[in-house]
Amino acid sequence: MSVQLTPHFGNVQAHYDLSDDFFRLFLDPTQTYSCAYFERDDMTLQEAQIAKIDLALGKLNLEPGMTLLDIGCGWGATMRRAIEKYDVNVVGLTLSENQAGHVQKMFDQMDTPRSRRVLLEGWEKFDEPVDRIVSIGAFEHFGHQRYHHFFEVTHRTLPADGKMLLHTIVRPTFKEGREKGLTLTHELVHFTKFILAEIFPGGWLPSIPTVHEYAEKVGFRVTAVQSLQLHYARTLDMWATALEANKDQAIAIQSQTVYDRYMKYLTGCAKLFRQGYTDVDQFTLEK
């Protein structure tokens, strides 16, 4: 039976189309809105974000002239880096109008013979062959019911030697949680409800076995998994510190309510990563 899937435009735009100026108050200059990788302890946030992008792209065996699909491309930092470092063609997918506009301007200013496109659409509608796929911090938005379709689409899009790098926040299974001594507290339940209602509507965190199960079901092999758990705690700490330092501007751009909401989100999530209630992993998938 054919299933017609419509991308979650509303859920994504509710978060990412808040205001580019607001996000600039706490993100680094590349506007990378995902876990950084502090390869060295003395790295700035910007250096650590580029290190994370390099870590992801370095797992894809990119070669000049290949076409890289970036699913959930954000403000385009990964595609820019891929063009500059690996000399590839890029296609970015985003459901955010603000992000699509920002990326298009960036592309227009780049001096490269490589093709570069940003599409205001989801992976659900994408049907072009590409050589490699990267997806950083987008899988969390898809919802459990779409996992099978996501892996089907990405597997079909790639060639026989294709690779995908999937970077996503994950949660422990109940068994893993018990083994770690994690308990389900009222505080955790309330914070989770807050995140799903006010920050990432429609969001859902997979477990590591879930990613394996759905990826392998369509023919992918998961050849590597790398955790960046404490790197995300540090990233969130730095975002919260930057937002707090720009409190007056944040309130002027948005409101006291939005500022308070984001401080609660950033500090609360940092705590979850430190305690092990959440993790973030890079999965290398091969056909």
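Just so it is clear, glycine is given a Cβ too, placed from its N, Cα and C backbone atoms.
No noted substitution is present; original residues retained.
Under 8 Å, Cβ to Cβ, and six or more positions away along its own chain, CYS269 (active site) finds ILE195, TYR232, LEU236, THR278. Per Swiss-Prot, the feature active site maps to CYS269; the stated evidence is similarity to another entry.
Per Swiss-Prot, S-adenosyl-L-methionine binding site is recorded for 33-34, 68-76, 94-99, 123-124. Take the CB of LEU69 (S-adenosyl-L-methionine binding site) and look out to 10 A: across all protein chains shown you find 26 other CB atoms.
Sequence-distant neighbours of THR168 (mutagenesis position) (same chain, six or more apart, CB under 8 Å from its CB) are SER135, GLY137, ALA138, PHE139, GLU140, LEU205, PRO206, VAL211, VAL280, ASP281, PHE283, listed in sequence order. Reduced to three states, the DSSP call for THR168 (mutagenesis position) is strand. For THR168 to Ala, Swiss-Prot lists a mutagenesis experiment annotated as follows: Loss of phosphorylation; when associated with A-183.
Taking the Cβ of THR183 (mutagenesis position) as reference, no residue of its chain lies under 8 Å away while being at least six apart in sequence. Under the three-state DSSP scheme, THR183 (mutagenesis position) falls in the coil class. Quoted from Swiss-Prot, the note attached to the mutagenesis of THR183 to Ala states: Loss of phosphorylation; when associated with A-168.
Local packing around the binding-site residues TYR33, TRP75 was summarised as the count of other Cβ atoms within 10 Å of each Cβ; on this measure the leading residue is TRP75.
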